[in-house]
Amino acid sequence: MVRAGAVGAHLPASGLDIFGDLKKMNKRQLYYQVLNFAMIVSSALMIWKGLIVLTGSESPIVVVLSGSMEPAFHRGDLLFLTNFREDPIRAGEIVVFKVEGRDIPIVHRVIKVHEKDNGDIKFLTKGDNNEVDDRGLYKEGQNWLEKKDVVGRARGFLPYVGMVTIIMNDYPKFKYALLAVMGAYVLLKRES
């Protein structure tokens, strides 16, 4: 017969007693682990800011949150965006845009482009899987989008990779648990 305490003795301590591991570390080890964690976070932020500069988009990577663009993109697809202002917007192009009063950007296809005599361009969008255009999504009284509304244009995608983000937003406790485990792993990981 195996006692419960005997089973725990064979498991790595970091999986059972995080605070016990922290107490066993000397101050230098703890400082090193915190610094290591800070380096990982700051590196991720620098990469993100670099992508913003390289792509010209305030959000160079987005996740498709609905099925409105099927069959082109499915819920959970990860899109890579660019937003170079000098490129003209064309009908058939897939854009990500923000509408005043809505927090979440929308991924839809440009179906009509209207150019005024003064050079201003306005355009209309629609989800591939939607019956009607997006005028019902725009702010009240707005019939067309302008270039200033565009967050980016879809240049590539990875299918279903963004489902992790959707799951974490749908189940916030899972998100916090995953972040806590990853943070604890980085802090408690020891060099071999």
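All positions are counted from 1 along the displayed chain.
For all residues, glycine too, the Cβ spot is worked out from N, Cα and C.
Quoted from Swiss-Prot for the published mutagenesis S68 to A: Loss of catalytic activity. Following the DSSP three-state reduction, the secondary structure of S68 (mutagenesis position) is coil. Counting only same-chain residues six or more apart in sequence, the Cβ atoms lying under 8 angstroms from the Cβ of S68 (mutagenesis position) belong to V107, H108, G127, D128, N129, N130.
According to Swiss-Prot, the feature active site, charge relay system maps to S68 (among others).
If you look up Swiss-Prot, you'll see H108 (among others) marked as active site, charge relay system. Following the DSSP three-state reduction, the secondary structure of H108 (active site, charge relay system) is strand. Neighbour density for H108 (active site, charge relay system): within 10 A of its CB lie 22 other CB atoms from the protein chains shown.
Under a cutoff of 8 A between CB atoms, and with a sequence separation of 6+ in the same chain, the neighbours of R109 (mutagenesis position) are M69, A72, G92, E93, I94, V95, T125, K126, G127, D128. Quoted from Swiss-Prot, the note on the mutagenesis of R109 to D is: Slight reduction in catalytic activity; when associated with R-128.
Cβ neighbour count for D128 (mutagenesis position): 15 (other Cβ atoms within 10 Å of its Cβ, all protein chains included). Swiss-Prot gives this note for the published mutagenesis D128 to N: Moderate reduction in catalytic activity. Reduces protein stability.
For the mutagenesis experiment D128 to R, the note given by Swiss-Prot reads: Slight reduction in catalytic activity; when associated with D-109.
There are 16 other CB atoms within 10 A of the CB of D133 (mutagenesis position), with all protein chains counted. In three-state terms derived from DSSP, D133 (mutagenesis position) belongs to neither a helical nor a strand segment and is classed as coil. For D133 to N, Swiss-Prot lists a mutagenesis experiment annotated as follows: No effect on catalytic activity or protein stability.
Of all Cβ atoms in the shown protein chains, 20 besides its own fall within 10 Å of the Cβ of D134 (mutagenesis position). Annotation of the mutagenesis experiment D134 to N in Swiss-Prot: Loss of catalytic activity. Slight reduction in protein stability.
Summarising the annotation, Swiss-Prot assigns active site, charge relay system to D134 (among others).
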